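Annotated features, as they stand in Swiss-Prot:
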BINDING   CYS97, GLU116, LYS117, ARG118, ARG123, ASN124, ASN125, PHE183, TYR298, ASP398  FAD binding site
BINDING   CYS1029, CYS1032, CYS1052, HIS1055  Zn(2+) 2 binding site
DOMAIN    1000-1062  domain 'LIM zinc-binding'
DOMAIN    1796-1945  domain 'bMERB'
MUTAGEN   GLY95 to Val  Blocks FAD binding and abolishes catalytic activity
Amino acid sequence: MGENEDEKQAQAGQVFENFVQASTCKGTLQAFNILTRHLDLDPLDHRNFYSKLKSKVTTWKAKALWYKLDKRGSHKEYKRGKSCTNTKCLIVGGGPCGLRTAIELAYLGAKVVVVEKRDSFSRNNVLHLWPFTIHDLRGLGAKKFYGKFCAGSIDHISIRQLQLILFKVALMLGVEIHVNVEFVKVLEPPEDQENQKIGWRAEFLPTDHSLSEFEFDVIIGADGRRNTLEGFRRKEFRGKLAIAITANFINRNSTAEAKVEEISGVAFIFNQKFFQDLKEETGIDLENIVYYKDCTHYFVMTAKKQSLLDKGVIINDYIDTEMLLCAENVNQDNLLSYAREAADFATNYQLPSLDFAMNHYGQPDVAMFDFTCMYASENAALVRERQAHQLLVALVGDSLLEPFWPMGTGCARGFLAAFDTAWMVKSWNQGTPPLELLAERESLYRLLPQTTPENINKNFEQYTLDPGTRYPNLNSHCVRPHQVKHLYITKELEHYPLERLGSVRRSVNLSRKESDIRPSKLLTWCQQQTEGYQHVNVTDLTTSWRSGLALCAIIHRFRPELINFDSLNEDDAVENNQLAFDVAEREFGIPPVTTGKEMASAQEPDKLSMVMYLSKFYELFRGTPLRPVDSWRKNYGENADLSLAKSSISNNYLNLTFPRKRTPRVDGQTGENDMNKRRRKGFTNLDEPSNFSSRSLGSNQECGSSKEGGNQNKVKSMANQLLAKFEESTRNPSLMKQERRVSGIGKPVLCSSSGPPVHSCCPKPEEATPSPSPPLKRQFPSVVVTGHVLRELKQVSAGSECLSRPWRARAKSDLQLGGTENFATLPSTRPRAQALSGVLWRLQQVEEKILQKRAQNLANREFHTKNIKEKAAHLASMFGHGDFPQNKLLSKGLSHTHPPSPPSRLPSPDPAASSSPSTVDSASPARKEKKSPSGFHFHPSHLRTVHPQLTVGKVSSGIGAAAEVLVNLYMNDHRPKAQATSPDLESMRKSFPLNLGGSDTCYFCKKRVYVMERLSAEGHFFHRECFRCSICATTLRLAAYTFDCDEGKFYCKPHFIHCKTNSKQRKRRAELKQQREEEATWQEQEAPRRDTPTESSCAVAAIGTLEGSPPDEPTSPKRPKSISEPQHSDAEGDAASPLPSEWTSVRISPGEEAAGQDVLAVRVLVTSEDSSSDTESDYGGSEGSHTEPCEEKPWRPGSPHLPHTSLGEALSRAVSPQCPEEPRAVHAALQRANSFQSPTPSKYQNWRREFWWSLTPVNKRTMSPPKDPSPSLPLPSSSSHSSSPPSSSSTSVSGNAPDGSSPPQMTASEPLSQVSRGHPSPPTPNFRRRAVAQGAPREIPLYLPHHPKPEWAEYCLVSPGEDGLSDPAEMTSDECQPAEAPLGDIGSNHRDPHPIWGKDRSWTGQELSPLAGEDREKGSTGARKEEEGGPVLVKEKLGLKKLVLTQEQKTMLLDWNDSIPESVHLKAGERISQKSAENGRGGRVLKPVRPLLLPRAAGEPLPTQRGAQEKMGTPAEQAQGERNVPPPKSPLRLIANAIRRSLEPLLSNSEGGKKAWAKQESKTLPAQACTRSFSLRKTNSNKDGDQHSPGRNQSSAFSPPDPALRTHSLPNRPSKVFPALRSPPCSKIEDVPTLLEKVSLQENFPDASKPPKKRISLFSSLRLKDKSFESFLQESRQRKDIRDLFGSPKRKVLPEDSAQALEKLLQPFKSTSLRQAAPPPPPPPPPPPPPPTAGGADSKNFPLRAQVTEASSSASSTSSSSADEEFDPQLSLQLKEKKTLRRRKKLEKAMKQLVKQEELKRLYKAQAIQRQLEEVEERQRASEIQGVRLEKALRGEADSGTQDEAQLLQEWFKLVLEKNKLMRYESELLIMAQELELEDHQSRLEQKLREKMLKEESQKDEKDLNEEQEVFTELMQVIEQRDKLVDSLEEQRIREKAEDQHFESFVFSRGCQLSRT
């Protein structure tokens, strides 16, 4: 018997194994039947079947399966199979979801029957599995049934295999499965229940099937159909036509096939190039494609209909999708060919053969189907009751919620629904009342569509049927029983009315958004808002709005700082309307529906258009309390939350605009202009300054470090706003008109606009400030004078309210900059101001000429079709040069006595300025306002030039601006002179579109555009479907497009390059270049006349260009939405871009380049409100300085300006001699002004710049534009750079001097005021980040690459105290730009041009590279001396010297200690404190140290004065002190330090300490590594710096708060750091630092002294992936030499010992070149372990990092100096390297898996966004169609039937509100898509950088290093862009939260109650 038993057991095991291994449905059933017969089991005994089967099959394989199934069945919810013992369930459909539901019900003990109409599982389609799904299937023994299940990194499975697994489990658990049985319908219980009680049954096919008598209590529909079970209404989600093709190819499992990588998906959102390449090569046009490898090679793709028609796949085109895809209309052969071609291309032709697998019909397994519409059931369950029998009806799977296939949601959400349904059945069996049961089920169903792998619980082990274990924050009662009464279907209930709908809780958002609004309400609201405004009487929605005053009144009502209502002329309807349209679009994202010209020309504006337009204001502002001006100002001054400061009104109404638009109103402007304020509040101007002071950039006292954080955020937002405004206002003729009009009026609109004191007295320019002493105290006499001028200017420009207001704000802030410190200097300023007035007068003359030229150039843009002469003539006729307000302004404001500050930004003294390529204009209103943080609204150019001498405040900046504007205009020859500098400039463009039809004519198809379907961009109106790329015809979105203003064409991002390279553009460029050369000649002749003005103007122009918003580049508010693509936004590229003169006509409408770069640059300029204007001045200075070396010569007010001196310099000099502080303030003001008003480069220049970059991809960023010596050379730096105004001191632009001699530049401090002599080299971009001195080692450019403001970087490098200024003779133009040095040579002040730079740039002086040797040596020595000697040396030196590393210094460099050299400490304790503060900021590597020179030029006290300043506690002062701080470490150095910190534990421990180290490292290293690798992101965001000490301001000489600058400037570090950076990569030692620089991605390198926490926080802010540092650790192992170089952070090596120490460290690695016999130094004590996780690192990933750390530590331990190594280094190295290799492989594998998972997450998000965008588009199209129908009826063009006009209008209004919501939603999706695209790009760049760093340093050549630098720089830029997006989203979130709170309080105040759902 025993043998028989054993045999039976063996046989049973074999039969069971056959069942488990069955590979088909039929085979499985057959094996199961054999098994049950063999074991004598009854399958119908569902309660005992599993337990009997388990007892009879006891093989070890079976036991493993039983263990898993028992573990699942042990959940308490099942109650050991007794929860639902009396329940009978019928499941229709045997798919994965139906079977999974059956398994759960079987565990509950229910009787489960599954009917499946097929008898085969033939679907090879592959499903993506979520992590929880994989875990769940493993728990059911999936591995036992299918050994390959999710092996390795596989996370997908074919439907067939999944069905087999679940099928077998269900059979084992006693589920009754019937195949070849089709469900027909449910049969109700018969009415005759007396004889026998028959319950619910079903009808099947075949009709005689035994199941026909089966009665059940629960029926579940799981067949994927939409109408199998009655009673479920469906919601349709219609997207664009989506045709999916699935193809399965035979998988022969060959080695070649195994090597082919799968494609988890390619999303069009962030990989458009792939699809465009596919289309070009094969003609196949797809939207996405996925490739999975399983039993087959499975491809699924979404094809575009036109592509299918072109390839002959679809024979005829039909509108009806069913007809389109019917078998008769599909060519099967072409379909097979289409699928094969796509598969080949997607796999890069690596699959050896693509033979189609066969389906169950014996045909090639290729299918085409439509999923244009996806459906979801409105409800998940219902209860039917008949004859006292209740039936629970439920849906699961696709029947419940149809999935979007690329997302992989079908299986995951299907399983979740199965669990929820089983939970419901359990409750049903326990007697829960039907309504409660249904309410709970619906509550869960509402969560289902929102579930993602990220928002469900991560602890899969705890998953049970209970929804609380799966859904976090579950509210299972959000749906109330009364809300589901309609789901309880019974005769008795049908007659009962449902409860009032009002009782249903609605979310606050819904309640508010859906409030019932009628046109009458709209009219009443408008009347209320415009009540009390002069000349405004709203009686209707048409004629009352014709003058434009009513629109302006509404905007002024809620945002008084945006419009100067008092300056508006009632008769000028065109400009009033255009102003309102432009401000609304720029600030609120409300697109115009017509133009100002049309509004004024029509007798009665179109009612429908007005209803639609005004409704957007209503939705935006309704319920918004007016914010008291004073409180607003106070909040702003206190750095109150930006979003709150906005007063709950988002900058972009519909989120339509991207970050640039969202920027908070950071300007210091008050809610109202001074006049209004006085009128409403009764405050005198004297009081106003105090209000502004808190906001003013320069107010050190009020803007304490506590405000810094707020300021930084403001800076970002302001930068964004500036960009948007700058671009938008680029072509606003209306502004010019407005200015003209205002000037004509001549009444002093705002007497006090310039300065508070001035306001009261309106003193003459010469007069000192009037008596108001308190305010006077802040104001310099010059300020008063300029104030007067400003007032006059303002009068002229009163029309441009925006301008006037900014002026005021700026003036105030400037005055404050002067602060009390300036009070003493008041008397001295007057003479200077007067002297300035003379300069200004000369400037004016020059400007007039420039303006004339500029008008001609503008004509080119506007009328590109004509030749230049014709264009000029046309412009002259249109705008009349004589009319320019310039003359008026000049005469009025710029008298000799007065330095009338052209600052009055409005009319900018020179009309040209205002007209200046809307550069100024664009910058003007909008920008200015945004800039207004500083309060400046001048044209950027004006401000820059003016501010130095005029007054610290408005005047000085005004003058600088005027000069700069002139230069910009001249150089950029942008638009016609827009007279109004106000934001209207853009409006002007739109008002008078030269080549446009009316707003009701489509720009593309020339057909009529009805109001509801009208879209607008760049002043054009068009249909949605007409808005396509000119090349590929891809439909464009308002948030993502590029525009060539010359040709009037729109492009998609990938094809924008086309407009840069086509021949027409080249020709145009050539013409422009010639023109510019002629202009340059003219300018040279004029230069002597202009003197400084010329120079400053040039600088200004450069700045403008840097700003990057090419004047031509019209920036629609929407364009700001789109973030420039990384490739376009290369700040470096921009920097390298040709001078403005070179910039060619192409303009990227979305501001691809300009946008990204501009935003950065602008951000820098605007950066700190609290920061003194210095910050901005730094920018300006950098521009000037970088262009050429300058010596600063003290300038005496009496002395004439040197011909080459920049106006800014002259001004600063005039001021500086007497009072360093005053000059400082003045300089700051100037800089700020400059920064704000950088003229934008002409589009031509932009084009040229981009083209130039494209020619030299690697070096383009570092290269200067090809020999473009235009005098006004805007810094090549990216537009963003341009934003920074040239500091007065650095303003001198070498390029400015026509002769090529660079105008002298003044250093920031008067004593230093040195003008470096140099030849004007085209200003190379300050960002030389990438540029490396030819002789110098290539280092990772400072963080600057990120920021468009490289200019600062230049300065930064030069810390006057640390790096001596090189002798003027020595300095080349590059040298002049110390900031650049940090970029190129982080350590050196001199910028070494890339080799390319040197070539391309025209150097009047010797090339940097040649200088590198000598100068560097001198410099290094000098630097050292300076380091030790402190500021004194700096004073002595007039020029910057380049530092050359001596061998000793090189070794010093290797001392990676962050600590400052003792000499430095001893030299200046103050410096140390400053430094620490700076480091506290996070010591951004990228931070260029502020141009030390510039700060001084600003009037910053000399280093000697530093001590006194430092004593002052204000951050600004500290910042000044910072200048003196030792030069920042080069990024390389910083990186090396960071790396050292992270790796030192590995390197430094001795053998004995290895174990301890391994433990510690596992904890410490990850955090450190994180810090090292990625603090980049945060620094970019400008947030981290603020968080730290006030020292963060250090980067800027004057304004500590300037966040933007901060980001760019390098932390000031001991100069010793620079030596290595400066030294050429001759030795390995030098290479290491260089390598390190490249390796480290961290922007901020905290000092070693800083606690690790700060580093960690920086890292977290970056949100970079753990993988990056882990991989970095691995890479670091390969570089043993580097590793050894890192010393303990605390250990200091004296310079003399550093070489020896280095050699010792390198010994173990046998670096033959460095190896020495010296014994290795003892290991330093291990640093305290940092917190367990770095801010950004996920705790869950920490273990991996720990492993990495351990591995690396052990690996490094061999290499690290240890006793073992000393005795037998070779042996230990070999052994450990083997271990390391194994671990590395393991880690690499894990890393790849993590990378893939992250990629998948992004992919699914992208695909979901893509689908949602398509759905929104379809809904918009549907609403547009309906809107057109209504519009025709309202206009009498169609029969309206029985509806009267009131009904139609009401319907129209509802439609308008619906469309507004859709637009809002679309804008949010687009922002999400953009962020996702940047995230993906960042991830790829990180991976690329890691791969490059894996290469041994010794094997890298110059090309490798350059590529590494480029990748690093690009990565920085991407991070910067992501930060901006995230900030804008956060702003929006806070704003909406504030709105909700306000709404709730409003509701509660009326005794109502709201509940959220």
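Cβ atoms here come from the backbone N, Cα and C positions, even for glycine.
Every residue here is the original one, so none of the noted swaps is modelled.
This view paints the features noted in Swiss-Prot onto the structure.
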residue : record                : DSSP (3 states)
GLY95   : mutagenesis position  : coil
LYS117  : FAD binding site      : coil
ARG123  : FAD binding site      : coil
TYR298  : FAD binding site      : strand
CYS1029 : Zn(2+) 2 binding site : coil
CYS1052 : Zn(2+) 2 binding site : coil
Fill in the blank from the handout: CA pair ARG123 (FAD binding site) / CYS1032 (Zn(2+) 2 binding site), Å rounded to integer, equals 36
Practice task
In whole Å, note down how far the CA of LYS117 (FAD binding site) lies from the CA of GLY95 (mutagenesis position).
Solution key: 11
Practice task
Find the shortest Cα-Cα separation between HIS1055 (Zn(2+) 2 binding site) and the binding-site residues CYS97, LYS117, ASN125, TYR298, and name the residue that gives it.
Solution key: TYR298
Exercise for the section: Please work out the helix, strand and coil residue numbers for the domain 'bMERB' (1796-1945) from the DSSP assignment. Expected result: 136 helix, 0 strand, 14 coil
Fill in the blank from the handout: By Cα geometry, the one of the binding-site residues (CYS1029, CYS1032, CYS1052) nearest LYS117 (FAD binding site) is CYS1032
Fill in the blank from the handout: Cβ-Cβ distance under 8 Å, sequence separation of 6 or more, same chain as CYS1029 (Zn(2+) 2 binding site); the residues meeting this, in order, are LEU1036, TYR1041, PHE1050, TYR1051, CYS1052, HIS1055
Practice task
Give the distance between the Cα atoms of ASN125 (FAD binding site) and CYS1032 (Zn(2+) 2 binding site), rounded to the nearest whole Å.
Solution key: 32
Exercise for the section: Enumerate same-chain residues with a sequence separation of six or more from CYS1032 (Zn(2+) 2 binding site) and a Cβ-Cβ distance below 8 A; give 'none' if the list is empty. Expected result: GLN276, LYS279, CYS1052, PRO1054, HIS1055
Problem - Most crowded position, judged by CB atoms within 10 A, among CYS97, CYS1052 as binding-site residues - result: CYS97
Practice task
Check each residue in the chain of TYR298 (FAD binding site) that is at least six apart in sequence and keep those whose C-beta is under 8 Å from its C-beta; list them in sequence order.
Solution key: ASN124, ASN125, VAL126, SER158, THR246, ALA247, ASN248, TYR291, TYR292
Fill in the blank from the handout: Largest C-alpha distance in Å for the FAD site residues CYS97, GLU116, LYS117, ARG118, ARG123, ASN124, ASN125, PHE183, TYR298, ASP398, as a whole number, is 31
Practice task
Specify the count of other C-beta atoms within 10 Å of the C-beta of GLY95 (mutagenesis position).
Solution key: 26
Practice task
Counting Cβ neighbours within 10 Å across all chains shown, tell me which of the binding-site residues LYS117, ARG123, HIS1055 comes out on top.
Solution key: ARG123
Handout entry: Confidence summary (mean pLDDT) of the domain 'LIM zinc-binding' (1000-1062)
Key = 79
Handout entry: Cβ neighbours of ASN125 (FAD binding site) where a neighbour is any other Cβ within 10 Å
Key = 17
